[in-house]
Every structure is written in structure tokens, then in C-alpha cells.
Amino acid sequence: MAKATGRYNLISPKKDLEKGVVLSDLCNFLVSQTIQGWKVYWAGIEFDVTHKGMALLHRLKTNDFAPAWSMTRNLFPHLFQNPNSTIESPLWALRVILAAGIQDQLIDQSLIEPLAGALGLISDWLLTTNTNHFNMRTQRVKEQLSLKMLSLIRSNILKFINKLDALHVVNYNGLLSSIEIGTQNHTIIITRTNMGFLVELQEPDKSAMNRMKPGPAKFSLLHESTLKAFTQGSSTRMQSLILEFNSSLAI
């Protein structure tokens, strides 16, 4: 009896790319619009980014909030009560998280040049611009970055996402709820909230936290759903998150 098969189907480009990341994947932050928000492709990884939670962030910043939310404003005064702070899009939040993941690798591992230098440049590009393409001019970098190295970078980014997943929602028990990474020009703080991850970018000296004369800060919210697909044992983790839900936290 005849049966249908897919024996000679072409391998989709996406599956093919999963075997290894090429340099161009690290230097392209490809964005397409969706009904819920955006689809982002970077380093062989596809992210679904949503607008969820952003309206609430704007309300907290502009005083248009319920009295019960005042604790959240007081917990992050350098963001919600600082005239020098600005709200960015969730796409920006994802870029900062990816840049932080790269910086985490540079801190954790003794990477050889030119790999460390190249990663530093890619991290700066993600952190300080909103462009979709970074032109890596150095030929030496291109020659020495093997597929194995690039795939290692990708797997380390996924490990960093799991580090974020291991954080607890902001709590009263002293459990770890934030990751902080300092670079030469910035301080990145990523905090676990009920909705996902509150991402902030400050000056190296964290002057935004100076109550008398607050310095500049940028911040945004990346919804839980964007990173959920890349976390290990996410169903168990989701159950524990429900248990530690902080009802007094607006976001």
C-alpha cells in the first residue's frame, strides 16, 4: 500500500542554523512585526517579544496608578520617580539582556583574543544602538571565529537566560531577585518581577539612585513568555513562581 513520506523534503534553514551559528547571526538583530509585538532572530535563536506590561509601566511613571501600587513606585524610585529616567521598548530590554549575557561570558571565561574583543564590540552594539546590523570590519576576527566558538557563545547565552530564570520574584525573604553586571560605561540590573524581567541601564556609578540629584536611567519590561521557551524545567519553575507571587508588586 502506498504511503506518503517526507523522505526528500528540504531541510529548513532554521533547523540547519541550529547546528551552528555564523558570525553574521551575531551581527544581525532581525525584527519583524507580529500582532502581539515582534519576532526577533539573533544568534540562531528566535524570540517572541510582547507589549504586555508596558502600559502599566507608563502608568507607574506618570502617576496614573492605583494607591495599592505605591509600594512598587517606592521600591524603584530611581525609575518611576526620577525625572531623568526614560522608558524604552521591550525590544530594547531584550537587547540589554543579550548584551548582559555576552558580558557575563567575558567575566566568567578567559576568552582568547580576538574573540573577547569581538564579543565586547557586539555587546556594545546591542547595548548602545537600536540598529539591526553591526558591521564587523576586522578580517582577523572573521578568520579566527570558528563555528564551534560561535555555537559556544550561543549556548552560553542560553545558560545566562537560565540564570535569570533561577531568580526569585522580588520578595521579603532576602532571596536573590536581581542580577547586576557592570561594564566600563554602564551598570545593567535585571530584576525578576511577577510579569517577567525589569531591565535597567544606569551610569557605572549608579547615580540614578542618588535621591538628592538622581542621574539618568533607562528601563523597560521583558515579559516572562519571551524567555520561557529557553528555560530548563520551565513547568516546575512556573509552579514555584505562582507560589512566590508577590501580590503587593504591581508589575
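Placed from the backbone N, Cα and C atoms, the Cβ positions cover glycine too.
For the published mutagenesis Arg137 to Ala, Swiss-Prot gives the following note: More than 90% loss of interaction with host KPNA5. Neighbour list (Arg137 (mutagenesis position), Cβ cut-off 8 Å, at least 6 residues apart, same chain): empty.
Shown in sequence order, Leu75, Ser177, Thr191, Arg192, Thr193, Asn246, Leu249 are the residues of the chain, 6+ apart in sequence, with a C-beta less than 8 angstroms from the C-beta of Val170 (mutagenesis position). Record note (Swiss-Prot), mutagenesis Val170 to Ala: Complete loss of interaction with NP. The unchanged residue is displayed.
Under its mutagenesis annotations, Swiss-Prot gives Asn171 to Ala the following note: Complete loss of interaction with NP. With a 10 A radius on its CB, Asn171 (mutagenesis position) counts 13 other CB atoms from all the protein chains.
According to Swiss-Prot, the natural variant Met71 to Ile carries the following note: In strain: Isolate guinea pig-adapted. In sequence order, Ser248, Leu249, Ala250 are the residues near Met71 (variant position), counting only same-chain partners six or more apart with C-beta under 8 A. In the three-state DSSP scheme, Met71 (variant position) is classed as helix.
Around the Cβ of Leu147 (variant position), a 10 Å sphere holds 12 further Cβ atoms from the protein chains shown. According to Swiss-Prot, the naturally occurring change Leu147 to Pro is described as follows: In strain: Isolate guinea pig-adapted.
Secondary structure at Thr187 (variant position), taken from DSSP and collapsed to helix, strand or coil, is strand. A 10 Å cutoff on Cβ-Cβ distances gives Thr187 (variant position) a total of 19 other Cβ atoms nearby, all chains included. Here the residue is the original one, while Swiss-Prot reports the natural variant Thr187 to Ile with the comment In strain: Isolate guinea pig-adapted.
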